Amino acid sequence: MTTQSQFLVNLSYGGLASQSNLRANNRVSPSSCQITRTNRSWALPVSFKVEKFQLQRGRRRRGSPCFGESEGLVKNGIGDADGIIIVDHGSRRRESNLMLEEFVKMFKEKTGYPIVEPAHMELAEPSIKDAFSLCVQQGAKRVVVSPFFLFPGRHWHTDIPSLTADAAKEFSGISYLITAPLGPHNLLLDVVNDRIQHCLSHVEGDADECLVCAGTNKCKLYNSS
């Protein structure tokens with residue numbers, strides 16, 4: 001019988017509301033991890049419990065809509081008329097922007113989704129408007145904007161929705177959705193641990209630099225003075 005355990009996720013964001021007003025300004029639903037805006041300030045909960053489920057008969061049980069382990073395993077109709085935009089912040093460094101293009105290429109090959117475009121929120125092209133237009137040109141009737149951000153902040157609450165709405169004004173009959181950022185997803189635990197282990201192996205001389213660090217000479221041990 002599948003057992004259920006819980007772990008505590010601590011989140012804080014001081015740029016939009018003080019912690020003293022946190023619980024007064026927002027209502028947190030433990031089952032959906034959604035935050036309801038009740039005044040003009042956005043805030044995140046100081047802490048909340050997230051359910052975690054183990055495997056049962058070879059597949060994962062459906063977990064929380066925001067943080068469940070089963071995210072991405074239940075298909076919900078991504079088809080030929082859907083376009084996906086993966087948007088990051090954008091950088092003045094060309095190398096950083098090229099990494100998003102490489103990630104989008106990997107994502108498209110892995111998922112088989114026909115319409116996937118990269119976009120940068122600012123500082124670089126293609127913009128969200130550019131990517132939205134490319135999706136529509138390829139036949140998309142619904143555009144899914146996926147922020148390549150770890151946690152929700154001003155860019156997710158305000159900037160990306162505003163830029164996407166402006167892009168959508170150019171077209172009629174096109175719907176769009178802005179998904180949640182990555183958040184404390186269970187799969188990210190493995191990603192972070194893998195990165196740590198690889199970099200430790202590199203500084204010990206047992207592994208080459210990863211693609212992110214390659215040529216930067218950043219992945220090395222520093223000694224405090």
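In case you wondered, yes, glycine gets a Cβ from its N, Cα and C as well.
Every position carries its original residue.
Look at H89 (Fe cation binding site): DSSP puts it in coil. For H89 (Fe cation binding site), other Cβ atoms within 10 Å of its Cβ number 17. Taken from Swiss-Prot, the feature Fe cation binding site applies to H89, H155, supported by similarity to another entry.
According to its DSSP assignment, C135 (mutagenesis position) is helical. Within 10 Å of the C-beta of C135 (mutagenesis position) we count 27 further C-beta atoms, all protein chains included. Here the residue is the original one, while Swiss-Prot reports the published mutagenesis C135 to A with the comment No effect on the [4Fe-4S] cluster binding. No effect on enzymatic activity.
According to DSSP, C199 (mutagenesis position) sits within a helical segment. Note on C199 (mutagenesis position): other Cβ atoms within 10 Å of its Cβ, all shown chains, come to 18. What Swiss-Prot notes for the published mutagenesis of C199 to A is this: Impairs [4Fe-4S] cluster binding. No effect on enzymatic activity.
As annotated by Swiss-Prot, [4Fe-4S] cluster 1 binding site applies to C199, C210. Look at C210 (mutagenesis position): DSSP puts it in coil. Neighbour density for C210 (mutagenesis position): within 10 A of its CB lie 14 other CB atoms from the protein chains shown.
Under its mutagenesis annotations, Swiss-Prot gives C210 to A the following note: Impairs [4Fe-4S] cluster binding. No effect on enzymatic activity.
Looking at Swiss-Prot, you'll find the mutagenesis C213 to A noted as follows: Impairs [4Fe-4S] cluster binding. No effect on enzymatic activity.
Annotation comment: Swiss-Prot describes C213, C219 as [4Fe-4S] cluster 2 binding site. Listed in sequence order, C199, H202, C219 are the same-chain residues six or more apart from C213 (mutagenesis position) with CB atoms under 8 A from its CB.
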Nonlocal neighbours by CB distance (under 8 Å) for H155 (Fe cation binding site), same chain, sequence gap 6 or more: H89, M121, P147, F149
Three-class DSSP secondary structure - H155 (Fe cation binding site): helix
